[in-house]
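What Swiss-Prot notes for the published mutagenesis of Glu40 to Lys is this: Unable to rescue null mutant phenotype, probably due to disruption of electrostatic interactions required for homopolymerization. In Swiss-Prot, a mutagenesis experiment is listed as Arg59 to Glu, annotated with the note Prevents homopolymerization due to disruption of electrostatic interaction. The mutagenesis experiment Arg70 to Glu is recorded by Swiss-Prot, whose note states: Prevents homopolymerization due to disruption of electrostatic interaction. Glu86 to Lys appears in Swiss-Prot as a mutagenesis experiment; the accompanying note says: Unable to rescue null mutant phenotype, probably due to disruption of electrostatic interactions required for homopolymerization. Here the residue is the original one, but Swiss-Prot notes a mutagenesis experiment at this spot, Glu86 to Arg: Prevents homopolymerization due to disruption of electrostatic interaction. Abolishes binding to l(2)gd1. Unable to rescue null phenotype; when associated with R-90 and R-93. Glu90 to Arg appears in Swiss-Prot as a mutagenesis experiment; the accompanying note says: Unable to rescue null phenotype; when associated with R-86 and R-93. The note that Swiss-Prot attaches to the published mutagenesis Glu93 to Arg is: Unable to rescue null phenotype; when associated with R-86 and R-90.
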Amino acid sequence: MSFFGKMFGGKKEVAPTTGEAIQKLRETENMLIKKQEFLEAKIEDELNIARKNASKNKRVALQALKKKKRLEKQLQQIDGTLSTIEMQREALESANTNTAVLTTMKNAADALKRAHQNMDVDKVHDMMDDIAEQQDVAREISDAISNPVAFGADLDDEDLERELDELEQENFDKEIIGIPEPTPTLPEAPTEDLPEKAKEKKKATTTTAVEDDDDPDMKQLLSWSN
């Protein structure tokens, strides 16, 4: 804006945003760093000229030293300016970060407020009490359903135990009755051959008994022995 514009109330310039200000400071900072490098190189050149002419041309050497002093003064000023710009940029970056954080927190708070605008703490407590009450009712109903009070309440445990003992005794008696009586063990037939005389005597005795009795079973037994 021109000087007359400022004096007579011309249009005001729009203030830059924080991001734009930070960008401008970074550009200025880079420019000053390049200026520093240039001055440092010039100072080194003037120092070399002074060294070369220290003995053979003192006038040139003195002029080089004077120029070096002026350059060093400029470099010192740039160092101070650069430090100020760096601090200002860091302060703006910190403020920008804080602004972003606060904006995010405010948005979150607004969203939370909108989420709770239709909620009332007393209503929430009442609702939780209702839920707890209904849970108690559901638990009581489950206990009532699972408890077989309505079935078999008139039964006597002693009568049931006595009836069970009678059934066990009955089963035991049936098992005892069903056991077969032991069969008498017959002597085993001799495996050795009988003497001839004993065989003849046995045969004659058996034949005589069969003829006298005329029993068909004895005849069959006799035929087996022969």
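For all residues, glycine too, the Cβ spot is worked out from N, Cα and C.
In this structure the noted substitutions are not present, so the sites keep their original residues.
Distance between Cα atoms for Glu40 (mutagenesis position) and Arg70 (mutagenesis position): 12 Å, as a whole number. When the alpha carbons of Glu86 (mutagenesis position) and Arg59 (mutagenesis position) are compared, the span between them is 40 angstrom. Among the mutagenesis positions Arg59, Glu90, Glu93, the residue whose Cα lies closest in space to that of Arg70 (mutagenesis position) is Arg59. With respect to their backbone Cα atoms, Glu90 (mutagenesis position) and Arg59 (mutagenesis position) stand 47 Å from each other.
Taking a C-beta cut-off of under 8 Å and a sequence gap of six or more, Glu93 (mutagenesis position) has these contacts in its own chain: Ile22.
Of the mutagenesis positions Arg59, Arg70, Arg70 has the largest number of other Cβ atoms within 10 Å of its own Cβ.
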